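If you check Swiss-Prot, you get these features:
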DOMAIN    52-107  domain 'bHLH'
DOMAIN    142-175  domain 'Orange'
MUTAGEN   PRO56 to Ala  No loss of repressor activity against NR0B2
MUTAGEN   HIS57 to Ala  No effect on its interaction with BMAL1 or its repressor activity against the CLOCK-BMAL1 heterodimer. Significant reduction in E-box binding
MUTAGEN   ARG58 to Ala  Loss of repressor activity against NR0B2
MUTAGEN   ARG65 to Ala  Loss of interaction with BMAL1 and E-box binding. Significant reduction in its repressor activity against the CLOCK-BMAL1 heterodimer
MUTAGEN   LYS159 to Arg  Partial loss of sumoylation. Complete loss of sumoylation; when associated with R-279
MUTAGEN   LYS279 to Arg  Partial loss of sumoylation. Complete loss of sumoylation; when associated with R-159
Amino acid sequence: MERIPSAQPPPACLPKAPGLEHGDLPGMYPAHMYQVYKSRRGIKRSEDSKETYKLPHRLIEKKRRDRINECIAQLKDLLPEHLKLTTLGHLEKAVVLELTLKHVKALTNLIDQQQQKIIALQSGLQAGELSGRNVETGQEMFCSGFQTCAREVLQYLAKHENTRDLKSSQLVTHLHRVVSELLQGGTSRKPSDPAPKVMDFKEKPSSPAKGSEGPGKNCVPVIQRTFAHSSGEQSGSDTDTDSGYGGESEKGDLRSEQPCFKSDHGRRFTMGERIGAIKQESEEPPTKKNRMQLSDDEGHFTSSDLISSPFLGPHPHQPPFCLPFYLIPPSATAYLPMLEKCWYPTSVPVLYPGLNASAAALSSFMNPDKISAPLLMPQRLPSPLPAHPSVDSSVLLQALKPIPPLNLETKD
C-alpha cells in the first residue's frame, strides 16, 4: 500500500527507503525540500508584518509631533508682548508652555475678582431694594430739602431787607448754621414764621417784572403792596391789587380805609428808599408822591371805588396802574366828545367817581389852582349814583383846558 504524502514530516521511526531517488517517484516532493520551502515562507511573512506595523506607527508619531509643534507655535503668537520680552532670544517649546500657564493663571484670578465684585453689587442692590431707598424716595428728599433751603433764604432776606451791606457770605453762613441745627435735631423754626414766608413768596414773582420790562418803572410800587399786606394792614392805595391778592380791601367801608391810606403814605418813603437801593437807574415816580400828599386833604375816594369800576376789564382785581402813561394823548380835551356821548347823561363827575360832593364842591375841586396834574387822568367809568347833580360839558371843558401834557410829567 502506497504512503500518501502530507504536509507533516514523516515519523523518525520509519526507515528511509534506500532505493528511492528523485526520479523514482515522479510528481512527489521530497520531505526535506518541503520543510525548507515551508520555513522560508514563514520568515518572509513575519518580516512583512513587522514592516507593515512600523510604517503606520511612524506616520502617527509624525502627525502627533506636527500637531504639538503647531499648537506651541499658536500659543507663542497668542502670548502678550510683555511675557515675550521676559526671555531673551529664541523661545523654546518649554518656555512657551510655561509662559502660557502663567498667563492663564493671571486671567483666572482676574475673572474671579470680577465675579466677586458682581456678586457684591448684586447683593448691595437687593439690600437697597429691601430697605426701601428707591428713586422716588430720593426725589422726595431732594424736593423737601430744596424747599427748606428756599424758605430759609427768603426769610433771611426779608429780615435783612433794609440792610444795604448784605453779603452773600452772610447768607451762606446762615444756611450752614440752619443745616447744623437740622442735623442736630433741634427745632429750626418757630410757629410764628409762616407769615414772612407768605410775604416772601409773594415778592418772588414780582421781582422779575421790575427788572425785565422797560416801561415797567411805573409798576415798581408792586413791592409796596406785598410789604404792606404781609404786615397785616389792608392798604387802601391803588397799588394793593396789582396781582389780585389785595381784593379784600373792597369789603372795607370808607372810614376804615382812610387811616390805612394815610398810614401807607408814611410807608411810601421807606419803601422808596429800599427800591432805590435795588434799582438805581430810576427813582420813585413823583406822581405817586403827589397823590399821597393830596390824599391827606382829599381823602374821600378809595381804592374800592377804583377797583369796582368795570373800566378795568373782566378781572376786578387788575392793578389800576397797568395802563401805560405814555399812551395818554398830550391834551385831555381829546376825551371831550367821548364824554358827551357816553358820560354826559349821567350825573357823575368824570375824574373820580367816588367823590360824594355837590356841584359847587365839584366846581371848586375842578379849579386848576387846587387840582394836581396826575389826578386829571381819566381813570374809571362812572358809578350809578344818582345823588350828584348833572355837570355841564362846558364846566368840564373849562377844567380840562389848562391841563399840561401828561406825557411830559411821566417821563420824569
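The backbone N, Cα and C atoms fix where each Cβ goes, glycine too.
Keep in mind that this structure shows the original residues, not the substituted ones.
In terms of DSSP secondary structure, the domain 'bHLH' (52-107) contains 46 helix, 0 strand, 10 coil. Ranked by Cα separation from LYS159 (mutagenesis position), the mutagenesis positions PRO56, HIS57, ARG58, ARG65 are led by ARG65. Here the Cα atom of HIS57 (mutagenesis position) is found 12 Å from that of ARG65 (mutagenesis position). The CA atom of PRO56 (mutagenesis position) is located 14 Å away from the CA atom of ARG65 (mutagenesis position). Confidence annotation: the domain 'Orange' (142-175) carries a mean pLDDT of 85 in the model. The Cβ neighbour count for LYS159 (mutagenesis position), using a 10 Å radius over every protein chain in view, is 12. For the domain 'Orange' (142-175), the DSSP counts in helix, strand and coil order read 26 helix, 0 strand, 8 coil. Rounded to a whole number, the C-alpha distance linking ARG58 (mutagenesis position) with ARG65 (mutagenesis position) is 11 angstrom.
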